[in-house]
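Please find one structure pasted underneath; my questions will follow.
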Amino acid sequence: MRKVFETVVGLNPNFSFRGKQQTRIETFSDAVFALAITLLVLSSTIPETFEDLWASMRDVIPFAICVALIIVIWYQHYIFFLKYGLQDKVTILLNTILLFVLLVYVYPLKFLARFLSEIYGGIFGIIETDLSRFGEYSHQNLKLLMVNYGLGAFAIFLVFSLMYWRAYKMKSLLDLNSYEIFDTKSSIIANLLMCSVPLLSLIITLIDPWGNFRTTILSGFLYFLYVPIMIVFGRITSKKSRRLLQD
């Protein structure tokens, strides 16, 4: 199967993939990713009446958001092992931590997705907002929600950066060329940037400068920083990689 993927449009043609054979680490990891999506499904109750059915449809968008985020994490995991094929103890440890965080992260992620979907659905008139089903949405509860989400996002991208750092430390053993070393360094920085945004949001939430809902609103809007940060970083690395390939 991996030999087929080597020719698929979308993979980096300038990187020699070393993980051409799927390992037991990846097989186990894929099972955990599948379990994470299964937990999302099991967290929803089976509708028994028409009212329950229409109510369950409110969870379609939150479910789609959660599945999309899990697939993004899975894809980055897949690309890492496809590039390097590492099976050493440190990589296994980091991979285990990643999977643990993912499973812990599933329920807070779905809760946040449902909560935001309810709010924005009401703002744009898509659904009639009913926040009562979330219990007391006090400032302290929203802070706890933002802290849980921030810790999960920060931990996941930090682990990815450490995994790429491990690959970089083993560059001689992996026989990485100059472009592959640059690509590995870029992946380290990209994941550090990805974990810096939830870290900033987490710090603002814990400091709580206003002591009211404005803090959690700001903490949430900070995640929009992903767009300009990753666009700028992508352009910088793209220019450097083109120069490197031309030399």
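Numbers run from 1 along the shown chain.
Using N, Cα and C of the backbone, Cβ positions are placed for all residues, glycine too.
Here the structure is a predicted model, which means the values were calculated and not measured.
Pulled these features from Swiss-Prot for this protein:
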type	residues	note
MUTAGEN	Thr38 to Ala	Decreased selectivity for potassium ion
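Help me see these features in their spatial surroundings.
According to DSSP, Thr38 (mutagenesis position) sits within a helical segment.
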Take the Cβ of Thr38 (mutagenesis position) and count every other Cβ within 10 Å, whichever protein chain it belongs to.
11
